[in-house]
Amino acid sequence: MASNRGQLNHELSKLFNELWDADQNRMKSGKDYRISLQGKAGYVPAGSNQARDSASFPLFQFVDEEKLKSRKTFATFISLLDNYEMDTGVAEVVTPEEIAENNNFLDAILETKVMKMAHDYLVRKNQAKPTRNDFKVQLYNIWFQLYSRAPGSRPDSCGFEHVFVGESKRGQEMMGLHNWVQFYLQEKRKNIDYKGYVARQNKSRPDEDDQVLNLQFNWKEMVKPVGSSFIGVSPEFEFALYTIVFLASQEKMSREVVRLEEYELQIVVNRHGRYIGTAYPVLLSTNNPDLY
């Protein structure tokens, strides 16, 4: 393994595979959704908003929305996606209704086996308090507490917005958006134009049933040269992984190497003080671990 990739974390690999197996809300490839990978994406120079289009059709060919929205954690998650102002530098205003939606989502995921297992693990590590309510408050602060991305500006971002919704830097640079449901919904609204897959070095092309992908896309005219995302997994699965990695370290940037099913991944979590700045999976066989 290359030295800059770090050593495999066996403890987290075991835990994350247990969480993967417990993820009962995960959508199944070929049954609950279908994707079309099409062509391999081209190189996009830094700062460019031009990308060769190697995909004539959307990435998502089909998603069983009825099933998606019948699952409480997905339904409450989707209700949060329209609560944010896309541009950093524009102050966020959080309404009482949005606070209630945040709490409904946390209540829903805390009922799942995945989050109960994650909570139990964190309690054993003295990284979370044993009561569910205290853990919920901790999750709320980590993920939903607003902060400023630029020094001196008003609160304009939070971990949830960056990771799951996506945001822009002065309307010129695409940041975040590492979630497959948001990708699908934005693609459906014609806000996302999928440009092609970014291949792993040891594999000529991904498979249609791969559940971790590197993608290139335009979002509202801004290019994301490489965006990595789990596909099909539940919101609670991603919340669990990223929260565990965040709480395990005080480092500005945590990179935990894990083996999850067939994938060797780096789970990257960047902290913004006491909050999550960004979080995403990186397929280690790609040559660009520094996705943003």
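Glycine too: its Cβ is placed from the backbone N, Cα and C atoms.
Keep in mind the model shows the original residues, not the substituted ones.
Look at Swiss-Prot and you will find 8-285 tagged as domain 'EndoU', backed by sequence analysis.
Mutagenesis annotation in Swiss-Prot: Glu92 to Gln, described as No change in affinity for RNA substrate; the structure shown retains the original residue.
One entry in Swiss-Prot concerns the mutagenesis experiment Ser157 to Ala. Its note says: No change in affinity for RNA substrate. Following the DSSP three-state reduction, the secondary structure of Ser157 (mutagenesis position) is strand.
There are 25 other CB atoms within 10 A of the CB of Glu161 (mutagenesis position), with all protein chains counted. In Swiss-Prot, a mutagenesis experiment is listed as Glu161 to Gln, annotated with the note No effect. Loss of activity and affinity for RNA substrate; when associated with Q-167.
The 10 Å shell around the Cβ of His162 (mutagenesis position) contains 27 further Cβ atoms across the protein chains shown. What Swiss-Prot notes for the published mutagenesis of His162 to Ala is this: Loss of catalytic activity and affinity for RNA substrate.
Under the DSSP three-state reduction, His162 (mutagenesis position) is assigned to helix. As annotated by Swiss-Prot, active site applies to His162 (among others), with the evidence given as sequence analysis.
Record note (Swiss-Prot) on the mutagenesis of Glu167 to Gln: No effect. Loss of activity and affinity for RNA substrate; when associated with Q-161. Look at Glu167 (mutagenesis position): DSSP puts it in a strand.
Here Swiss-Prot describes His178 to Ala as a published mutagenesis experiment; the accompanying note says: Loss of activity. Under DSSP, His178 (mutagenesis position) is assigned to coil, being neither helix nor strand in the three-state scheme.
Sequence annotations record features per position, and here Swiss-Prot assigns active site to His178 (among others).
Experimental mutagenesis at this site is recorded by Swiss-Prot as Lys224 to Ala, annotated: Loss of activity. Sequence-distant neighbours of Lys224 (mutagenesis position) (same chain, 6+ residues apart, CB-CB distance under 8 A): Met174, Leu177, Leu215, Gln216, Phe217, Asn218. Reduced to three states, the DSSP call for Lys224 (mutagenesis position) is strand.
Per Swiss-Prot, the feature active site maps to Lys224 (among others); the stated evidence is sequence analysis.
For Gly232 to Ala, Swiss-Prot lists a mutagenesis experiment annotated as follows: No change in affinity for RNA substrate. Annotation for Gly232 (mutagenesis position): spatial neighbours Arg26, Met27, Lys28, Ser29, Asp32, Tyr33, Trp180, Gln211, criterion Cβ-Cβ under 8 Å with sequence separation of six or more. Under the DSSP three-state reduction, Gly232 (mutagenesis position) is assigned to coil, being neither helix nor strand.
Here Swiss-Prot describes Glu236 to Gln as a published mutagenesis experiment; the accompanying note says: Shows higher affinity for RNA substrate.
Every protein chain considered, the tally of other Cβ atoms within 10 Å of the Cβ of Glu236 (mutagenesis position) stands at 29. Listed in sequence order, the mutagenesis positions from Glu167, His178, Glu236 having a Cα within 10 Å of the Cα of Ser157 (mutagenesis position) are Glu167. The Cβ of His178 (mutagenesis position) lies under 8 Å from the Cβ of Val163, Phe164, Gly227, Ser228, Ser229, Thr278, Ala279, Tyr280, Pro281, each on the same chain and at least six residues away in sequence.
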